[in-house]
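These features come from Swiss-Prot:
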type	residues	note
MUTAGEN	V223 to D	Greatly reduced expression. Mislocalization to mitochondrial matrix
MUTAGEN	V224 to R	Greatly reduced expression. Mislocalization to mitochondrial matrix
MUTAGEN	I226 to P	Greatly reduced expression. Mislocalization to mitochondrial matrix
MUTAGEN	G230 to R	Slightly reduced expression. Does not affect mitochondrial membrane localization but shows weaker membrane association
Amino acid sequence: MSFRDVLERGDEFLEAYPRRSPLWRFLSYSTSLLTFGVSKLLLFTCYNVKLNGFEKLETALERSKRENRGLMTVMNHMSMVDDPLVWATLPYKLFTSLDNIRWSLGAHNICFQNKFLANFFSLGQVLSTERFGVGPFQGSIDASIRLLSPDDTLDLEWTPHSEVSSSLKKAYSPPIIRSKPSWVHVYPEGFVLQLYPPFENSMRYFKWGITRMILEATKPPIVVPIFATGFEKIASEAVTDSMFRQILPRNFGSEINVTIGDPLNDDLIDRYRKEWTHLVEKYYDPKNPNDLSDELKYGKEAQDLRSRLAAELRAHVAEIRNEVRKLPREDPRFKSPSWWKRFNTTEGKSDPDVKVIGENWAIRRMQKFLPPEGKPKGKDD
């Protein structure tokens, strides 16, 4: 359930590059396959790769096409090389067309800092995402909602009194050419996290901005959790003097373990989406019914709904960590957004027993590209 203006902004964001062009599509698929091939060569030559539950992802992709629904995968964020290396653990047969290449979100200040990188990552189907104060109501999130919305369901956008609108379908060409709904992969923590023992392989809280993709897509996406370990051994955050040195492979022979979990129950997703629909009916702006009202963006009920759904997603990823991988239980503090905000604000002094390897990039002071002034009020998630 989405708003017309959200879908249109998603289209506009995707149209920043000529994604319908045959040349772009060829270069995009070639870039993705080349990156996949080089990553696969590195992993299977230098490391001990273990992939568990691949059949669950394969089945989810088949369901996505059969049921005309987007696919969303959700994973913990251990290192700067999680993407693309995680996809190199998968078999070649999965990537038989550009439609099977995942879309992902990448930090604007890292992946899009110059024209060459911007084109490279855009060809690799990465969406530029800004952090620190921009918040979840930005182009990459709108674009992800659009990608998860099948092209033939755009008339399912919300309008007052359940009226059906087909404005987007008139003389309309989608910003991308595809034969089925897209696959969007997210790292809901927003930042890499590597902690010293006994807290290794733990997660931050999940930012609620990514829940917009589930709540606002025209049809409920299939949501698959993934938990991975080992990539932090390839790219350790302990190397802080150079980003290039940080991503240079090390610890050859280490185990890389990627475990794919069961999709979230459709009834669970539907329950959250029904709550969202209720809030939309209650708080839409009669003067601008085609877009999110301030209450739907920043209101207490809307934020609570997104926060609960984000916690639900985290719990499903943590379940793989705890019940399938049998790793030591996470410290219960780590699932609390308020704990992390206090920990980041005090730069770790609030809980000195928790030590971050390298820099804690969630601390605003560490982001040199930012101006010194504080974040705009009401946009923090």
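Here the Cβ of each residue, glycine as well, is placed from N, Cα and C on the backbone.
Cβ neighbours within 10 Å of V223 (mutagenesis position), excluding its own Cβ and spanning all shown chains: 23.
Most Cβ neighbours within 10 Å, among the mutagenesis positions V224, I226: V224 holds that distinction in the structure as shown.
A C-beta separation below 8 Å, combined with a sequence spacing of at least six in one chain, links G230 (mutagenesis position) to Y47, M78, S254, E255, I256, N257.
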